[in-house]
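Just below is one structure, and these are the notes that go with it.
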Amino acid sequence: MRGTSFILFAVVVILGFLNANAEPLANPAPLANPDPLANPDPLANPEAFDLLGLVKKVASALG
């Protein structure tokens, strides 16, 4: 079993070195939305999770 584990470890190490030495793409495709402030998500609600309100509700329920 030690031999199999060593072989798998060696394969992972070799693949890691190959991946680390791979050249990046010359001109990668731009992100779909590079500036999140330019086109905010219309479904995002900053008030959806009110932590302070939740703490106050729990404190009032316990006390």
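Glycine too: its Cβ is placed from the backbone N, Cα and C atoms.
Here the residue is the original one, but Swiss-Prot notes a mutagenesis experiment at this spot, Asp50 to Lys: In amidated EpVp2a-D2K2; no change or increase in activity against bacteria, and no change or decrease in activity against fungi. No change in lethality when tested on water flies and lady beetles. Decrease in hemolytic activity.
Sequence-distant contacts of Leu52 (mutagenesis position), defined as residues of its own chain at least six apart whose C-beta falls under 8 angstroms from its C-beta, are absent. DSSP gives Leu52 (mutagenesis position) a helix state. What Swiss-Prot says about the mutagenesis result for Leu52 to Ala is this: In amidated EpVp2a-A4; loss of activity against bacteria and fungi; when associated with A-58. Decrease in hemolytic activity.
Quoted from Swiss-Prot, the note on mutagenesis experiment Val58 to Ala is: In amidated EpVp2a-A4; loss of activity against bacteria and fungi; when associated with A-52. No change in lethality when tested on water flies and lady beetles. Decrease in hemolytic activity. Neighbours of Val58 (mutagenesis position), defined as other CB atoms within 10 A of its CB across all chains, total 10.
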